[in-house]
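Swiss-Prot lists Cys126 with the feature active site, nucleophile, giving experimental evidence as the kind of evidence. A mutagenesis experiment is reported in Swiss-Prot for this position, Leu152 to Phe, and the note states: Strongly reduced enzyme activity both with liposome-bound and Triton-solubilized substrate. Looking at Swiss-Prot, you'll find the mutagenesis Glu195 to Ala or Gln noted as follows: Abolishes decrease of enzyme activity at pH 6 and pH 7. Looking at Swiss-Prot, you'll find the mutagenesis Asn309 to Gln noted as follows: Loss of one glycosylation site. Record note (Swiss-Prot) on the mutagenesis of Asn333 to Gln: Loss of one glycosylation site.
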Amino acid sequence: MRTADREARPGLPSLLLLLLAGAGLSAASPPAAPRFNVSLDSVPELRWLPVLRHYDLDLVRAAMAQVIGDRVPKWVHVLIGKVVLELERFLPQPFTGEIRGMCDFMNLSLADCLLVNLAYESSVFCTSIVAQDSRGHIYHGRNLDYPFGNVLRKLTVDVQFLKNGQIAFTGTTFIGYVGLWTGQSPHKFTVSGDERDKGWWWENAIAALFRRHIPVSWLIRATLSESENFEAAVGKLAKTPLIADVYYIVGGTSPREGVVITRNRDGPADIWPLDPLNGAWFRVETNYDHWKPAPKEDDRRTSAIKALNATGQANLSLEALFQILSVVPVYNNFTIYTTVMSAGSPDKYMTRIRNPSRK
């Protein structure tokens, strides 16, 4: 998908072309996210430093301050500042080591670096699609929507995590953030996460951290690192205790290997697999339980379904999926990036920065 762009391509069904035209999309190709290697063979405190050296640390610090100031309640900031050293003992490695290493490098407090990593967990509005084409190939795409696009678009990166010099898994993240909302284990599975807002987020999250529950994006990364196949990944993502509710979308490499997992903090609320033999060749997840109507003021779901049906199963590809994720309002003013991926073709993992000129 390195050549994917927002220009309509020959072969796309005419209805999808009309949807794209109605969205007023530019023909300019959105820029690809920068790609870096992070060696998991390095100690956690040092492994991100080669990446940080490519960035203006004042920009990174300003972005973190903006996110904390807007997304973290003052009582949480005060509380974490008092208990951060105790809380650190409850959090899993390598994440805490990586956070500590980056905040030392940037001369920031451990409390602030931990808070910004938690803040990114709390407000991620997204659209994820997993689908199977008529030949049995599995495709997975996602839009990540978030405020602060003026700075976060400059800090979005694709990271290849290396073990013994080989790519163990790939993910998309923001500089300073150790979790992954989007990722791929080559020739095994792909994962994306969408927020499931159930209220009282900070109160529940902090209490769960002290019970050794894991942040939702950290579990995606741990699953990419540890799970050997699609089935194992689904089991880990469905059952591991979390600090917040979430939707996990998983794609595999074989026919029917696609699922949306609706999570409560303590376990699965629903498992919604592909069922292509009965016509369900795709699943669309935004930020709402799939068995309930999407709210009229945020119905990205219906637009995505219409675009998928306009494309058709026989015409599905990573490029077509990118175009589907470019239909308004699936693609909107808050969209930071679009990633398309297929675990069976891991070299085609591609993230493109959306709205690059928007302030």
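Placed from the backbone N, Cα and C atoms, the Cβ positions cover glycine too.
Here the features listed in Swiss-Prot are placed on the structure.
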residue: Cys126; record: active site, nucleophile; Cβ contacts under 8 Å, 6 or more apart: Arg142, Asn143, Leu144, Asp145, Trp181, Ser192, Gly193, Asp194, Glu195, Thr286, Asn287
residue: Leu152; record: mutagenesis position; Cβ contacts under 8 Å, 6 or more apart: Ala63, Tyr146, Phe174, Ile336
residue: Asn309; record: mutagenesis position; Cβ contacts under 8 Å, 6 or more apart: none
Next item on the list: Let me know how many other Cβ atoms fall within 10 Å of the Cβ of Asn333 (mutagenesis position).
Entry: 11
Check: For Asn333 (mutagenesis position), which DSSP three-state class applies?
Finding: coil
Notebook entry, point to check: What is the number of other Cβ atoms found within 10 Å of the Cβ of Glu195 (mutagenesis position)?
Noted result: 22
